[in-house]
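Got a structure for you, written out below as structure tokens; questions coming shortly.
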Amino acid sequence: MASSDLEQLCSHVNEKIGNIKKTLSLRNCGQEPTLKTVLNKIGDEIIVINELLNKLELEIQYQEQTNNSLKELCESLEEDYKDIEHLKENVPSHLPQVTVTQSCVKGSDLDPEEPIKVEEPEPVKKPPKEQRSIKEMPFITCDEFNGVPSYMKSRLTYNQINDVIKEINKAVISKYKILHQPKKSMNSVTRNLYHRFIDEETKDTKGRYFIVEADIKEFTTLKADKKFHVLLNILRHCRRLSEVRGGGLTRYVIT
């Protein structure tokens, strides 16, 4: 064996021995009461940092949405400005006069010998069949929004919460329209959805309107991410919905 190979082998063995010594010393450190207290404090600080990172992530998402909205507004204002400038430069020198027509004719203008035409009443239309009403989630009021703790709503706005309620109502209406639809008129896709809806019902949801995350993905553009679940916490706080769990599913019941 060459001397260089022997030196490399010795170096490798010494490195392994050093790693073992460090591991043993760290394990022994973890058993000391004073160091346990320090490790517990570090664990608590890591939890706090994780919460701050979650809030920071929500703040970044909010700022991105605000930035996109401002860009759209700026583009819209530029278009409006161009239209106004075009109108300003192309105003005609003479505008047509508006002619006023009298809707009622005075009695003195009528010819007494001319027979008066009596209009026949239109046939009464049959009222449409009553459609089964679907319960929707009421929007959040300003007072309710102000009553939500600041740590819960973070940077979320009043309009953002009500926009989510609008999307949830869209999912509820789409789901229960299928459930109220005659089975004969269903295609294969609708029939599969119908059977899924029936399978998801339990004795606790009987007679109540509810959706699951799959309905959110099926009927809306919402994403079931951290922000969505923060919004659900706010809706639970405002008593707009409750949860029924079972069979690996969380059912969001409209209250």
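The count begins at 1 with the first shown residue.
Using N, Cα and C of the backbone, Cβ positions are placed for all residues, glycine too.
A quick note: this is a predicted structure, and the numbers were derived from the prediction, not measured.
The following feature annotations were taken from Swiss-Prot:
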type	residues	note
MUTAGEN	ARG155 to Ala	Decreases microtubule binding; when associated with A-236 and A-245
MUTAGEN	SER185 to Asp	Phosphomimetic mutant which strongly reduces microtubule binding; when associated with D-205 or D-242
MUTAGEN	THR205 to Asp	Phosphomimetic mutant which strongly reduces microtubule binding; when associated with D-185
MUTAGEN	LYS217 to Ala	Decreases microtubule binding; when associated with 223-A--A-227
MUTAGEN	ARG236 to Ala	Decreases microtubule binding; when associated with A-155 and A-245
MUTAGEN	SER242 to Asp	Phosphomimetic mutant which strongly reduces microtubule binding; when associated with D-185
MUTAGEN	ARG245 to Ala	Decreases microtubule binding; when associated with A-155 and A-236
Please report the three-state DSSP label of ARG245 (mutagenesis position).
strand
Could you give the Cα-Cα distance between SER242 (mutagenesis position) and ARG236 (mutagenesis position), in whole Å?
6
Name the one residue among ARG155, LYS217, ARG236, ARG245 whose Cα is closest in three-dimensional space to that of SER185 (mutagenesis position); these are the mutagenesis positions.
LYS217
Please name which of the mutagenesis positions listed here, ARG155, THR205, LYS217, ARG245, is nearest in space to ARG236 (mutagenesis position), Cα against Cα.
ARG245
Far apart in sequence but close in space: which same-chain residues, 6 or more away, have a Cβ under 8 Å from LYS217 (mutagenesis position)?
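Listed in sequence order, they are ALA224.
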Any idea which of the mutagenesis positions SER185, THR205, SER242 has the thinnest Cβ neighbourhood at 10 Å?
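Output over mutagenesis positions SER185, THR205, SER242: least Cβ neighbours within 10 Å is SER185.
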Cβ distance under 8 Å to ARG155 (mutagenesis position), same chain, sequence separation 6 or more: which residues?
LEU58, GLU59, TYR62
Within 10 Å of the Cβ of ARG236 (mutagenesis position), how many other Cβ atoms are there?
14
In whole Å, note down how far the CA of ARG245 (mutagenesis position) lies from the CA of THR205 (mutagenesis position).
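The Cα atom of THR205 (mutagenesis position) is 10 Å away from the Cα atom of ARG245 (mutagenesis position).
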Would you mind listing, in sequence order, the residues at least six apart from ARG245 (mutagenesis position) in the same chain with a Cβ closer than 8 Å to its Cβ?
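When sequence neighbours closer than 6 are ignored, ARG245 (mutagenesis position) has ARG251 within Cβ distance under 8 Å.
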